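Participant: Quick one: this structure, given as structure tokens, is what I'll be asking you about.
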Amino acid sequence: MPPVKAPGNVSDCYFVGRVSLLKWISELLNEPVKKVEDLASGHHYCMALNLVYPGQVNMHRVRMNAINEWERSENFKIIQDVLSRNNIDKGIDVNKLVTGKYMDNFEFFQWFKWFFDQNYKGSKSGATESGSANAVTKTSKPGNRSGSTAASMQNPKASSTSGPSIDSKELEDLRRQIAKGQLESQFYFDKLHEIEIYMDQMNELMTQVEIAEPEDSPFYIKSVVKKIEDILYAEYHQ
């Protein structure tokens, strides 16, 4: 089996939004996940990975809702081991993910969703067992759905021809708009990522160099860095 390559930064997987990802993982695992930072625990990925490769994840070793970085590291090492054994070419920067920073975890979250969709062969509408972890379910409401299904089976032509038609020109225009939006989204994502890298470099530099500006000054370099970090890592509120 040839290795499954991780997509580059221009891949469509990096255009999936935070809200969609959190909704997906919450429904998949039947466990509410409210923040991207919660994924730093690693146990969510272990549970989902055990659906892709049933029985290959030793769920007895997984530390659920891990808080300490060393516990989280153990979970991500389990994930890395399973991926490597299945010839998946994806390096995991464990040291970054376990700190719980939004940008690092969001990027890995996007990749994992892409990977799951590419490799999961089970039913996404029924209950699925996840090793020794909790049962992972994704249910749909009965009633109206079954009724509409029965109606479509009785009258297949009606279901196949219903809805407005879109000509090729309109479809092409929509594709161009989507492509433009994706490029703009990636552009701003890259900017944020560069700022995060710069902040890490500045924090490291400030531990080695004495700053002459008084600490109570709004232009004090540590104050500037702290303010930018506050903006970068502020939680989203609907």
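Glycine too: its Cβ is placed from the backbone N, Cα and C atoms.
Under the heading of mutagenesis, Swiss-Prot lists CYS13 to Ser and annotates it as follows: Not able to rescue a mitotic defect of the S.cerevisiae BIM1 knockout mutant in a complementation assay. Homodimer in the presence or absence of dithiothreitol (DTT). What Swiss-Prot lists as domain 'Calponin-homology (CH)' is 15-117, and the listing cites sequence analysis. Here Swiss-Prot notes a mutagenesis experiment, SER20 to Ala, with the remark: No effect on phosphorylation. Swiss-Prot gives this note for the published mutagenesis CYS46 to Ser: Homodimer in the absence of dithiothreitol (DTT). Quoted from Swiss-Prot for the published mutagenesis SER123 to Ala: No effect on phosphorylation. Under the heading of mutagenesis, Swiss-Prot lists SER125 to Ala and annotates it as follows: No effect on phosphorylation. Looking at Swiss-Prot, you'll find the mutagenesis SER148 to Asp noted as follows: Mimics phosphorylated form of the protein rescuing cytokinesis defects caused by the inhibitor of aurora kinase. Quoted from Swiss-Prot, the note on the mutagenesis of SER148 to Ala is: Loss of phosphorylation. Decreased growth. Decreased number of cells in interphase. Increased number of cells arrested at cytokinesis. Taken from Swiss-Prot, the feature domain 'EB1 C-terminal' applies to 156-238, supported by sequence analysis.
Buried or exposed, and what's around them? Tell me for each listed feature.
Facilitator: All protein chains included, SER20 (mutagenesis position) registers 11 other Cβ atoms within 10 Å of its own Cβ.
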Participant: Calculate the distance in Å between the alpha carbons (Cα) of SER20 (mutagenesis position) and CYS46 (mutagenesis position), and round it to a whole number.
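Facilitator: About 20 Å separates the two Cα atoms.
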